[in-house]
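A.B. asks: The structure follows.
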Amino acid sequence: MAPNIRKSHPLLKMINNSLIDLPTPPNISAWWNFGSLLAMCLITQILTGLLLAMHYTADTSLAFSSVAHTCRNVQYGWLIRNLHANGASFFFICIFLHIGRGLYYGSYLYKETWNTGVILLLTLMATAFVGYVLPWGQMSFWGATVITNLFSAVPYIGQTLVEWAWGGFSVDNPTLTRFFALHFLLPFLIAGITIIHLTFLHESGSNNPLGISSDSDKIPFHPYYSIKDILGLTLMLTPFLTLALFSPNFLGDPENFTPANPLVTPPHIKPEWYFLFAYAILRSIPNKLGGVLALAASVLILLLIPFLHKSKQRTMTFRPLSQTLFWLLVANLLILTWIGSQPVEHPFIIIGQMASLSYFTILLILFPMIGMLENKMLNH
């Protein structure tokens, strides 16, 4: 029999073992589609970003006009920009759903895969933040000012840290240039960490909705899941293109149509929608350092999840009490997102504080307690 190049060639062999002959559980649901969707988002963002970078000028006096020029005068420049801006939103929608799936089905028990995933989330957040500054509109400028200023809360070295990040005594040209450099670099770092993420995943194989071993009953990835991934992609592409083509500015801030002006502060400074939950937690603590610590904890808490798993069952499929708590957490995050978009006044302040408190309470206290309670109930 002739040797199969797919299985013998050093490079093709790696692709084959990851995407073609990969043994996969036969019962993974559509919730397992988001990994491939995230990969597609990353590819789309890198390609559109590369095309935008060809027409962008990282200079405070030219950045805003260079983006306007791209949209007006470059062939399909408006389309490339709208795909890139809304692609970021879909990237976050997919990663939030992907993390939600991991929480619900106990995928976090693959600790290395989970931890590299958290690192990916942090890198994605950093990339989105520096990217938002590049068009140099009002919200770009003031968002950069407010968020970089948070570093000054670090005891002793805070102010030095901020000035070092700014490259001066305020957000100015050096800040914009370095943010562009970082925004160009980080997606490739994300691609690298993604490969590590997949390497760890393929060490153990995929989890499944039942949370039990499927080693005795695996099927090849291709054609079963390759076709399912293509279906998932078309289903994501429909709302994505609808948004990017029919209402491209729906998720953006109107303030960003005004060029950056250091002398005029916008009435409400708020980040893009995908950061609002963390922004609400930051604002709910009236102390600067406390707020920064809560902000960091709101994402880094994910690293603790594997250690807070007290249930004898891996997934929540057969745990109705934990399911209720999970959906309570989802509702809580939606409330935080809404609060983050509102001005700092009554009743939003107290709602934000209650929602922030319940966010940490659910994750740190209630999940482990309910897990142990369910174990006890199973014994009776």
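Note: Cβ is positioned from N, Cα and C throughout, glycine not excepted.
Found this in Swiss-Prot, in case it helps:
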VARIANT   SER29 to Phe  In strain: Isolate French
VARIANT   ALA39 to Gly  In strain: Isolate French
BINDING   HIS84, HIS183  heme b b562 binding site
BINDING   HIS98, HIS197  heme b b566 binding site
BINDING   HIS202  ubiquinone binding site
VARIANT   SER247 to Cys  In strain: Isolate French
A.B. asks: Measuring Cα to Cα, how many Å separate HIS98 (heme b b566 binding site) from ALA39 (variant position)?
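C.D. replies: Computed Cα spacing between HIS98 (heme b b566 binding site) and ALA39 (variant position) is 12 Å.
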A.B. asks: Taking the Cα atoms as reference points, how far is SER29 (variant position) from ALA39 (variant position) in Å?
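C.D. replies: So the Cα of ALA39 (variant position) lies 18 Å away from that of SER29 (variant position).
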A.B. asks: Work out how many Å separate ALA39 (variant position) and HIS183 (heme b b562 binding site) at their Cα atoms, rounded off.
C.D. replies: 18
A.B. asks: What residues, ordered by sequence, lie under 8 A Cβ-to-Cβ from HIS202 (ubiquinone binding site) and sit at least six positions away in the same chain?
C.D. replies: ASN17, SER18, LEU22
A.B. asks: Whole-number Å distance between the CA of HIS197 (heme b b566 binding site) and the CA of SER247 (variant position)?
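C.D. replies: HIS197 (heme b b566 binding site) and SER247 (variant position) have their Cα atoms 34 Å apart.
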A.B. asks: How big is the Cα-to-Cα gap, in Å, between HIS84 (heme b b562 binding site) and SER247 (variant position)?
C.D. replies: 14
A.B. asks: Could you tell me the C-alpha distance between SER247 (variant position) and HIS183 (heme b b562 binding site) in angstrom, no decimals?
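C.D. replies: On Cα coordinates alone, these residues lie 25 Å apart.
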A.B. asks: Output, ordered by sequence, the same-chain residues six or more apart from HIS183 (heme b b562 binding site) with a CB under 8 Å from its CB, or 'none'.
C.D. replies: GLY49, THR127, VAL130, GLY131, LEU134
